[in-house]
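Right, one structure below, let's go through it.
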Amino acid sequence: MAEQEGSGLQMLLHTLQNSSDKASTLSILQVLGDLLSVGTDRRIYYMISKGGSEALLQTLVDTARSSSPDWDILLPLFRLLAKVGLRDKKFGQKALELEALDVTLILARKNLSHSQNLLHCLWVLRVFASSVTTGAMLGINGAMELLFKVLSPYTRKHTRTIRAATEVLAALLKSSKHLRRAVNRGYVNSLLRLHQDWHSRDVTNTYVTIRHGLLLCLRHIVALRSGREAFLAAQGMETLFSSAQTCLENKNMELVISAVIQILRQCYPASRLPLVTASSAYTFPAPGSTSSELPLNLTEEDFDDDGDEEMDKDSDVEAVKEDDDLETDLSKLSSKPGLDLPEEELAQYDAMCPELSCSFEELEPKCGDDLNNKDTLHANHHHIPSVASLRQHCFNREHSSWRQEREDTVHSSILHMVKTGKSGVPSSSKQRSATNVNQSLQQNGLEIDSSGHDTSDIQAPLEQAAWDMEAISCPRITASFPNSTKPEESIGAAEKLLHTHAKHIPFHDPHLYIANAMRTRSAVGFKTMAFPDLWGHCPPPAAQPMLDRKLGVQRIKILEDIRRLLHPSDVINKVVFSLDEPRPLQGSISNCLMFHSKFESGNLRKAIQVREFEYDLLVNADVNSSQHQQWFYFKVSGMRAAVPYHFNIINCEKPNSQFNYGMQPTLYSVKEALLGRPAWIRTGSDICYYKNHYRQNAATMDGALGKRYYTLTFAVTFPHNEDACYLAYHYPYTYSTLMTHLEILERSIDHREIYFRHDVLCQTLGGNPCPLVTITAFPESNSTEHLEQFRCRPYQVITARVHPGESNASWVMKGTLEFLVSSDPVAKLLRENFVFKIIPMLNPDGVINGNHRCSLRGEDLNRQWLSPQAHLQPTIYHAKGLLHYLSSTGRGPVVFCDFHGHSQKKNVFLYGCSMKETLWQAGCTVGESALLEDVSYRTLPKILDKLAPAFTMNSCSFLVEKSRASTARVVVWREMGVSRSYTMESSYCGCNQGPYQGLQFGTGELEEMGAMYCLGLLILELKSVNCSHKLLARASSLLNADVLEHYLQRCSSSSSNSSNRTSEVDDEPYCMEEIDYSADSSSDAEQNFTELDRQIQECALNKDEEEEEKEEGTGWRRRSVT
C-alpha cells in the first residue's frame, strides 16, 4: 500500500515538472496543497523524501522564465514552496543548484507595486534567508536594497507585505557580512526612524508584529561593535528607552518590550566592577602561595558545585559537552581498592578509633564526665522533633521543658514522620502546610507575634534599658555590650541582656557560643560576633511558600539600570561601606543605611548608595582568590520601617539562580529576636537574577576575555525603625555554632548508654581544630562477647561543609547529629549496630572567613581528594587517611555520604557512582563481563525516595564525570571500593514535589532530612541479605512490628518514578524573562516558523480577498527613508 502511495505521489510530481497545461498544473498544485494542509508534518517530510522540493523548485524556474509568468500558477506554487522549504534542511542548496534563488529575486523586483505577488515572493525569500549559503547569495544579489524599497517610506498600505519584508531582513541580518553592509550603508538610522514612525502612529497597537520585526533587525545590528557605535551615535538608546516607557503596562506589547529591553542591554557599555581589584579583600599567607597569587587556568568546572550541572542546558551543544565529560576509560572506572599512604602513617589514626582496641574501662566515662547540669539537662531529647513540633516548641511562650516535651512522645518513633506518598503529607507536617498566613508575614515573616500574646511585657525593658542598638546588634567578642550612657556597666551588659531577654533555644547556649567564638581564628582577626549566631534561631511558626514572581519585574530593574546611564545626575553613587578603605566610612555619612560584615562567616565587601532607598552591593571573593562570589551575610541598620529598600548584588557569577524560581534570601531582625521571635525567615520581593554590564578585567583572567557578572536584586521592607537586621544568602551556620552544638550535645547525652567522642581530626591552615565525632552505643557489658560485638560493628562515614557557602549542609548535619544521640528507637538501633564517624565541617577556615567555595589557599577542597597533601589540604588529607585506615582494618564504611548544597535545583537528592550507567550514557559498547557491578548503590536513594518528604529519586544521578574524578564521592568509590559512596545535595530553595511542594526549605525541613537519612540507613540494613536475625528481632521489640513490616515492604516495592536508569529531568522551565541577552537567542520570534505557516494557510483560504489597506487619516506626510 505504501509503495502504491509513493508511486502515486511521484507520478504527481513528475507530471507537475513536465506538464505544459495550465489546468493540469493548477489541479496538481491544488491536490498537493490539500494533502499538506491537513495531518501532521510527516506528510511534508514524506514528500521531501520523494523529491518534492526539487519538483516544486523546477516548476518555479520553468514558470518564471516563460515570456509571461502566470501568477495563477506562481501564487499556489510559492505557498507550497514556503511550506515545504521550512522543513527541508537542504532546501537552500537545492534552490541554488536549480537557480531558483535568482528567479525569485527577479520576480520580487518586478512586482514591487503588486503587493500580493510580492508577499508570496517574500515568503519564499524568508525561507531562503534562513540558510547560510542562500542567505549569503541573497545579500550579494542586492536583497537588502530590495527590502528597504519595500519598507520605506512609511505607509499603512500593504502591511502584510511590510511585515514579511521585516522578517526577511531580520533573517538576513543574522549574517555578520550583511550586518557590516547594513551599517556601512546607513541602514541603522533608517531602521530607527522607521521604528519610531510605526511606534508613534500605531496608537491602537495594531501592527505590533511589524514593530517587532524592525526591532529584531536592530537587535542583530547592535550585536556588531560597529552596529552598536552607529546605534549609539543615532541616539538609539534614548529613543528606545523613551518608547519602552510608554508601553510597559500593556500586555499586548510583550514582543516589542522584550526586544527593546534586549537591544538596550546589548548596547549598555561594558564596564569594570567598582573595585580596586577583583582579588579578595582578605589575604592569608597560606603554604605554597603568596597573598597576591591567584588561581590559574580556571575552568568552568571550578565554578560548579559538586555534582551540579550548573550551566544552562538549553541546547544540544550543552548535552554534547556533558556526554564528553563522562568517563569512558575502564581502568579509571574500575574500582581499585588500595592504600596510597605508608602503613606507618596510618598508625596515627589509631587514636581516633579507640573503639577498635581500647578496653571497656578505657571507654567508660569518668566520674567527672557527666555534665548534665541544669543549663543543659533540658537540651536532651528523646527523638528528633518533626518540623511542626520543633516550631511549636520554639515559639511556645510557656517555656515548657524540652526534656518533658520529648518524654511525652518517647513512644512515637521517627517512622511517623515519613511521607505517605508523593502527594501525601506526613501526619506531623499537616499543620505546617502552607496555611493562610497573614500577608505581611508572607512578605517579611516578622510583623506578627506567632504566640498571639501581647509583647508589651518584653518591649518595656527593651525601651527602659536604652541599649546602644549598634553595640547590641554586633557585640564584641570580648562579650561586652557597651552602653554609651553607662560605660561603667558595660562589662556586665551582655549577661544582663541575656538574663532579661532569655529565651531557651534547643541545643544553643549564648555563653558557650561566646567562649567558642573567642577561640576561633580568622584570617583578619574578627573582633565582633553576629547577633543571630550569638542569640540563636528558632524555625518560624509556619512554612514559607515560594515567592510568585511578578511578570516584568526584571525589565523594570533593567530599565532603571539604563536610566542610570542616560541620566547620571539622578544617581547618588556614594560609597557607604568598603573593606578596601583603611578607615570606616560610615561615621561621617548620614541619611543612609549602615552596613557591617566583619564577623564570622560574614561577606560583604562594598556598599554604594545609588538612590535614597537603593544600594549596589558587592560581595567578597574567596580568600586568596578572585572567584566564587555567591555567599553573602551582612548586617544592615539605620532603616525606616514600612519603606521598601532595594539591594542589588552586582558581582554574582552563576549563569542562573533559584532566585528566579521562587527562592528568597534570609533575614534576621534583632528587635524581633528581643521581642521573643529569634528566627531567620525568608524575605524579599521583586526578586530577579540577570546578566548585567559588568565584566571582569581580562588581565585577571590571564588575558582571556573578561567574565561577565550577574545581578541579584531584591527589595526588603523592614518591620521596625532603627532596627538592626542581618541578610544572608541562606541560613548561616558558623564554625563557632558547630563547636557550641557539639559541646552541648556531649553534655546532654547519657554517657552510660551513648558512646560520644569528640576528637580533633587535624588543625586547619588557619589554626582551627577540625572536629571528628564518633557516635555508637556502649557495649552491654565488659564480657568478651559484648566487647567483640562492639569492635565488630560496621562503620558509617558522613562528612559535610567542604564548600563553606553550602550552609544548608550543616543544618542537615545538625539534624543527623541530634537524631543519632536521641532516644528514638531507630537511633538506638543504629547506635547498637554501627559506629558513626562524622566530620561535620571539612572546611572550617572557609566557613569562618565567609568563603563560598574555597579554602584559605583559594582552592576547592573537593577537587583535592586524589592526592591531598598534609601541609596544604590537611582536612582532606586526614579525612582520606582515616578512610584508608578503616579500609586497612577491614572496616571500610558501609555507606559514605558527603552533605552538600545545590544552587540550581530543588528538593534533596543523591549523586552516586556507577560504571555501567556511565558507559551506557556515553554510548560505549563493552563486554558483559566488564559491566558486572554491585547495583546496591541504588537501594538507599530508593529508600529515601519512599521515606523523606524532601527527597526525590528523579534528580538522582549515578554518572561518573571526568571533571569529578578528584571529588570525595568518586575517590572513595574508586580507591576504597565503597559502592555506596554518595554526595547528598540539598536545595537552597525548596521542593517542587511531594508534601513540601511549593514551599521553601526552612532549617526545620533540613534538620528533618538529616534525621530521615539516618532512618534510611537502618531500613537499608534491615533489607540487606546479611542482616542478622538478632537485629530484626531487636527492631521488632523496639519498634511496632506491624509498622516496621509495612515500611520494609513499602521500601521494597519498585519506585514508580524510577527505572533501570533514572534520567535527570530539567528542574526549571525557561525563565519568564531572559537572563542573558545574546543576539542569537533561540527565543527570537523569527526562529519559530509556526506563524509563517499560519500566514500562508490564511492566505490560501482567503486568496480572493484584496489585501489592500487604506491609509488611515489624511494629510500625513510620507517620510522617505534613505
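Quick reminder: no glycine exception, Cβ is built from N, Cα and C everywhere.
Just the original residues are modelled here, none of the noted substitutions.
Values in this document were obtained by computation on a predicted structure and should not be read as measured data.
The feature domain 'Peptidase M14' is assigned by Swiss-Prot to 731-1021.
Taking all protein chains in view, 27 other C-beta atoms sit within 10 angstroms of the C-beta of His803 (mutagenesis position). Record note (Swiss-Prot), mutagenesis His803 to Ser: Abolishes deglutamylase activity; when associated with Q-806. The unchanged residue is displayed.
Positions annotated as Zn(2+) binding site by Swiss-Prot, on the basis of sequence analysis: His803, Glu806, His900. According to its DSSP assignment, His900 (Zn(2+) binding site) is in a strand.
Record note (Swiss-Prot) on the mutagenesis of Glu806 to Gln: Abolishes deglutamylase activity; when associated with S-803. Counting Cβ atoms from all protein chains shown, Glu806 (mutagenesis position) has 29 others lying within 10 Å of its own Cβ.
Taken from Swiss-Prot, the feature active site, proton donor/acceptor applies to Glu985, supported by sequence analysis.
A 10 Å cutoff on Cβ-Cβ distances gives His900 (Zn(2+) binding site) a total of 28 other Cβ atoms nearby, all chains included. Under the DSSP three-state reduction, His803 (mutagenesis position) is assigned to coil, being neither helix nor strand. Taking the C-alpha positions, the distance from His803 (mutagenesis position) to His900 (Zn(2+) binding site) comes to 7 Å.
Using a 10 Å radius centred on the Cβ of Glu985 (active site, proton donor/acceptor) and all shown protein chains, the other Cβ atoms total 28. Glu806 (mutagenesis position) and His900 (Zn(2+) binding site) are 6 Å apart (CA-CA, integer value). Each residue in the domain 'Peptidase M14' (731-1021) has a pLDDT score, and their mean in this model is 94. Separation of the C-alpha atoms of Glu806 (mutagenesis position) and Glu985 (active site, proton donor/acceptor): 10 Å, rounded to the nearest whole number.
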